[in-house]
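Q: The following block contains the structure, expressed as structure tokens.
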Amino acid sequence: MEKKKAMQIEGYPIEGLSIGGHETCIIFPSLRIAFDIGRCPHRAISQDFLFISHSHMDHIGGLPMYVATRGLYKMKPPTIIVPASIKETVESLFEVHRKLDSSELKHNLVGLDIGEEFIIRKDLKVKAFKTFHVIQSQGYVVYSTKYKLKKEYIGLSGNEIKNLKVSGVEITDSIITPEVAFTGDTTSDFVVDETNADALKAKVLVMESTFLDDSVSVEHARDYGHIHISEIVNHAEKFENKAILLIHFSARYTVKEIEDAVSALPPPLEGRVFALTQGF
């Protein structure tokens, strides 16, 4: 069977599956990050960092398998970031599986509250942002950090710059850029929450759009903690992202119906919205 080529958006290869109620796992292999784990698709196993948005089974069900398979392959223990409110319960989940599986299931579990940051490396960090689902949930923004020589030191020799550094002078400015945002499951309320500005400025926004047509009302979508595509149109001017990847479509839709709904999006969304249809 021919391997399907990864989708590439704004320079980021993106892989994964997302079918509403069935499974969601979005993978950014160049960042070594997966968002949610679904049923643990094979490509997720090689990602060192896993960010969980909420504890519904279609988003967290494959968690023990993710850790167990990394152990089987003798990979380093992964780092798993979960909402702080469910950290203790996730710890209990692993204790049960250790007893069942008679294995260590080594991993690093981190509880992150909304607004808190997790440092992946010097030039990459992730912050949790507020989302609105029927249970405790949160999204994540990935930021890159670049260091630029301050204007007043441009033109100095290498030795002069080295001497300044040695003497403790801060010679660079930090340029922090929101690169990728992931919503998990949420209503459209996350769009109008003022604290979520960076999610709407990230180069790539991965957001749910569970419902696409008039057979389901906006009210129904909101009642179940989800987004109807018409709400994305209504908030179109708020999205400053270079690209938006829609995920988590209801299993009731076909690939053609999904693609038709996306291609019908008006400006300013037209041409910068993509759909993840793997598995449909």
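Any Cβ shown, glycine's included, is placed from N, Cα and C.
I grabbed these lines from Swiss-Prot:
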- Cys25 to Gly: Reduced catalytic activity, but no effect on dimerization and tRNA binding (MUTAGEN)
- Phe51 to Leu: No effect (MUTAGEN)
- His59 to Leu: Loss of dimerization and catalytic activity (MUTAGEN)
- Gly62 to Val: Reduced catalytic activity, but no effect on dimerization and tRNA binding (MUTAGEN)
- Pro64 to Ala: No effect (MUTAGEN)
- Tyr140 to Leu: Reduced catalytic activity, but no effect on dimerization and tRNA binding (MUTAGEN)
- Gly184 to Val: Loss of tRNA binding, but no effect on dimerization (MUTAGEN)
Q: Anything within 10 Å of Tyr140 (mutagenesis position)? Look among the mutagenesis positions Phe51, His59, Gly62, Gly184, comparing CA atoms, and list what you find.
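A: The mutagenesis positions passing the 10 Å Cα test are Phe51, Gly184.
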Q: What kind of secondary structure is Tyr140 (mutagenesis position) part of, going by DSSP in three states?
A: strand
Q: Roughly how many Å lie between the Cα atoms of Gly62 (mutagenesis position) and Gly184 (mutagenesis position), rounded to a whole value?
A: 16
Q: Ten-angstrom check, please: count other Cβ atoms within 10 Å of the Cβ of Phe51 (mutagenesis position), all chains counted.
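A: Result for Phe51 (mutagenesis position): 27 neighbouring Cβ atoms inside 10 Å.
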Q: How many whole Å apart are the CA atoms of Pro64 (mutagenesis position) and Gly184 (mutagenesis position)?
A: 20
Q: Quick one: Cα separation, Cys25 (mutagenesis position) versus Phe51 (mutagenesis position), in Å?
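A: Their Cα atoms are separated by 10 Å.
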Q: What Cα-Cα separation, expressed in whole Å, is found between Phe51 (mutagenesis position) and His59 (mutagenesis position)?
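A: Cα of Phe51 (mutagenesis position) to Cα of His59 (mutagenesis position) measures 10 Å after rounding.
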Q: Looking only at C-alpha atoms, tell me how far Gly184 (mutagenesis position) is from His59 (mutagenesis position), rounded to the nearest Å.
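A: Here the two Cα atoms lie 8 Å apart.
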Q: Which three-state DSSP class does His59 (mutagenesis position) fall into?
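A: Where His59 (mutagenesis position) sits, the three-state DSSP reduction gives helix.
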Q: Is it possible to get the count of other C-beta atoms within 10 angstroms of the C-beta of Pro64 (mutagenesis position)?
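A: Summing over all protein chains shown, Pro64 (mutagenesis position) has 22 other Cβ atoms within 10 Å.
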Q: According to DSSP, does Gly184 (mutagenesis position) fall in a helix, a strand, or coil?
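A: The residue in question, Gly184 (mutagenesis position), is coil (DSSP, three-state).
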Q: Using a Cβ cut-off under 8 Å and a sequence separation of 6 or more, which residues in the same chain sit near His59 (mutagenesis position)?
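A: The list for His59 (mutagenesis position) reads Glu23, Thr24, Asp36, Ile37, Gly38, Ile52, Ser53, Gly184, Asp185, given in order along the sequence.
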